[in-house]
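Database features, via Swiss-Prot:
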type	residues	note
BINDING	K267, G268, R269, Y312, N339, H340	S-adenosyl-L-methionine binding site
DOMAIN	257-378	domain 'SET'
MUTAGEN	E300 to A	Strongly reduces affinity for histone H4
MUTAGEN	C311 to A	Strongly reduces affinity for histone H4
MUTAGEN	Y375 to F	Alters methyltransferase activity, so that both monomethylation and dimethylation take place
MUTAGEN	H388 to A or E	Strongly reduces affinity for histone H4
MUTAGEN	H388 to F	Increases affinity for histone H4
Amino acid sequence: MGEGGAAAALVAAAAAAAAAAAAVVAGQRRRRLGRRARCHGPGRAAGGKMSKPCAVEAAAAAVAATAPGPEMVERRGPGRPRTDGENVFTGQSKIYSYMSPNKCSGMRFPLQEENSVTHHEVKCQGKPLAGIYRKREEKRNAGNAVRSAMKSEEQKIKDARKGPLVPFPNQKSEAAEPPKTPPSSCDSTNAAIAKQALKKPIKGKQAPRKKAQGKTQQNRKLTDFYPVRRSSRKSKAELQSEERKRIDELIESGKEEGMKIDLIDGKGRGVIATKQFSRGDFVVEYHGDLIEITDAKKREALYAQDPSTGCYMYYFQYLSKTYCVDATRETNRLGRLINHSKCGNCQTKLHDIDGVPHLILIASRDIAAGEELLYDYGDRSKASIEAHPWLKH
């Protein structure tokens, strides 16, 4: 027989022993009560108690009554359990412990403690599972609250960017207010978590705005607060452009102002300034026929045949090519009459108009009114000096 059969036999033996002991105790109690009634009277029998030795003797008698006889032991052999569920080994100590009136007030089965212990263990195992489920539920509720709070904050930011919507006076709100429900403990915790989430700044939305504000503050200039005042003074390039346009007009129109023809001792005719010229000012154009060098040589040979004809030919180079201005023919232009001097107050300069070179005279220094206008012819050849000795000076 297995362990299950042995346990069942032990339980059955204990139950039978308990019943026999109860019967023996009841019989002894009746006999003792009758004896005391005879010895001490009825009052003592009614309120008397059984002594401890008597109870122990009764239990021992009950166990002895349930113990198998020698014939049964010899037939089964030592340690062999009965077929009717009883067992004779190591069962007496447990029976005594459970039947002792000092240790427990009532009778109970020996397996009750083991059952109760396993029951308590099952309860203890269930407590952590409940706590884990509760924590998971709280985390899920907290995450939902944070997400809802972030969505509401983003919606507020979008509405603020779009601008407030002004309702019409006759328009009624279509959405009705939802019914108010009493707040629960879970809602209160979710509300607290949502408030904490709202206190934290939203990095994805507010960071670019702060950066943009910093950029606009850095880009602030003085002109954002005060109007721009343009200077009335002209730049150097503007002045040069205006002077060039004025010279073009004077050359094309042929105007010659601020000078006159006068007779100079030892020289003949000369040009005198009638106004003051500053350094760099345009004075007059050396006007004549613009010809190339080949034509100039032919004319010069022709002019040499008549000694009364003066020399009014001026050679120069322009764009790597030699040209000549022939002012020999008599005209009313004053530039051809300005005399020579190595230390003159004017100098020649090329001025082109639409790609055509013009020879002009500008003031090399400040010229006062009444002063003769002079410039260096630049001819230092021996033949020229022999023909015109005044070129030395």
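Glycine residues also receive a Cβ, built from the backbone N, Cα and C atoms like all the rest.
Features as recorded by Swiss-Prot, highlighted on the structure.
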| residue | record | Cβ within 10 Å |
| --- | --- | --- |
| K267 | S-adenosyl-L-methionine binding site | 12 |
| G268 | S-adenosyl-L-methionine binding site | 10 |
| R269 | S-adenosyl-L-methionine binding site | 12 |
| E300 | mutagenesis position | 15 |
| C311 | mutagenesis position | 15 |
| Y312 | S-adenosyl-L-methionine binding site | 16 |
| N339 | S-adenosyl-L-methionine binding site | 17 |
| H340 | S-adenosyl-L-methionine binding site | 17 |
| Y375 | mutagenesis position | 21 |
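Note: the S-adenosyl-L-methionine site is recorded as K267, G268, R269, Y312, N339, H340; in the same chain, I264, G270, L337, I338 also have Cβ atoms within 8 Å of that site's Cβ centroid. Cα spacing between K267 (S-adenosyl-L-methionine binding site) and E300 (mutagenesis position): 22 Å, rounded to the nearest whole number.
Looking only at the mutagenesis positions E300, C311, Y375, the one with its C-alpha closest to H340 (S-adenosyl-L-methionine binding site) is Y375. N339 (S-adenosyl-L-methionine binding site) is 7 Å away from Y375 (mutagenesis position) when you measure Cα to Cα. On a Cα basis, Y312 (S-adenosyl-L-methionine binding site) lies 10 Å away from E300 (mutagenesis position).
Break the domain 'SET' (257-378) down by DSSP state and the numbers are 15 helix, 53 strand, 54 coil.
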